[in-house]
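Participant: One structure, as C-alpha cells, below. Some questions next.
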Amino acid sequence: MTSHAANPKEEQDQRLPFKSDISGPIAPSQAPAHTVQAHDSQPKPSDDSSDEHLSFYEAKARIVRAFAASRAPQPAAPAAKALEGDASVIVPGKLILSSCEVEESSELLTKLGVTHILQVGEELKPSHPGRFTYLSLPILDMEGQDIVALLPSCFQFLQQAQASGGVCLVHCLAGISRSASVVIAYLMWTQGMPYTEARAMVRRARSKVYPNTGFTLQLQELDRLRESGAIQWGDTPSLASSLEQHRQPWNLIRYLEVKEKQAQEEGWTWGRTLVI
C-alpha cells in the first residue's frame, strides 16, 4: 500500500460491527537464547463453525489467521542486491525497517550489519535462528489488535541491541503497518517526538508506511497521554508500569466507544478526527 490518502476499506471497517476483547500486556515466555517468543494475548476468533453467527471482526480474524497459517517459507530469498531498496534506514547504524523478504536474505542482513531482528507478526518465524538475536511477537494487522501492549517488550529489545553496539531490523510482512507502528512509537519514546513528527520521519525513509486505523488511533492516544503527563516514558519497566496503571481501551472499537460515550456525557462532539 503506497497511497497516503484515506483508505476506503479502513473507513468501511470502522462502520462495521467489530467484536473484540483485549487482555493484558503480552509478556515474553522462556525461549532459547537466540529467540524470545511471546504469548499471543490477542482476541481469537470463535470456534463456532456456523459462519452466520460470526461478527465482522471474528470473520476477518479467521481469514487473516488462515492466511498467516498458510504462509510457507520462501524456497529462496530474492538476491540481496534486489532487496537493498526495501531496507529503510531509520536511524543510521542502529535501526532499519523492512518487509519480511529482507529478513530472509542472510547475505543482505550481513551487509547491513544487522545483529538483532524484531519480528512483528503472527505469521513470521526466524529464518536464521542461529545467526541473529530474535524477538518474535504475534500480532495480526487488524484494527482491533492491541499493539501498545507490545511496546515495552519491543523497546527493551531495541535498547539491548543498541547497548551492544548492534543494528536492529524491525519487520512485519510488508513493513507498512505493524512494524512501522512499533518504529514510530520507538521514536516517540527515545526522541521525545510527537506522533506526527515521528510518523513523518519514518515516512521520509519509507514512503509506503501506513499503519492501520486502529494502530494510528492507539499511537495518537498514547501521544496525548504522554503530553498530559498521564504516562511517564522513563525506562521500559517504568513505561510498562505506567501503561498498566493508566490502562486504556487501546483497540479501535473500544477506543471509539469510550470516546463517544465521553462526548455524550460531557456534551461535546466526537468527530473521530484522524491524522493519516
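Here the Cβ of each residue, glycine as well, is placed from N, Cα and C on the backbone.
According to Swiss-Prot, the protein carries these features:
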ACT_SITE  Cys172  active site, phosphocysteine intermediate
DOMAIN    86-228  domain 'Tyrosine-protein phosphatase'
MUTAGEN   Cys172 to Ser  Complete loss of activity
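Mind mapping these onto the model and telling me what they sit next to?
Facilitator: The Cβ of Cys172 (mutagenesis position) lies under 8 Å from the Cβ of Ser99, Cys100, Gln119, Val120, Gly121, Leu124, Asp141, Arg178, Ser179, Ala180, each on the same chain and at least six residues away in sequence.
The average pLDDT computed for the domain 'Tyrosine-protein phosphatase' (86-228) is 94.
Cys172 (mutagenesis position) falls outside any helix or strand according to DSSP and counts as coil.
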Participant: What are the DSSP helix/strand/coil residue counts across the domain 'Tyrosine-protein phosphatase' (86-228)?
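Facilitator: In the domain 'Tyrosine-protein phosphatase' (86-228), the DSSP-based counts are 69 helix, 25 strand, 49 coil.
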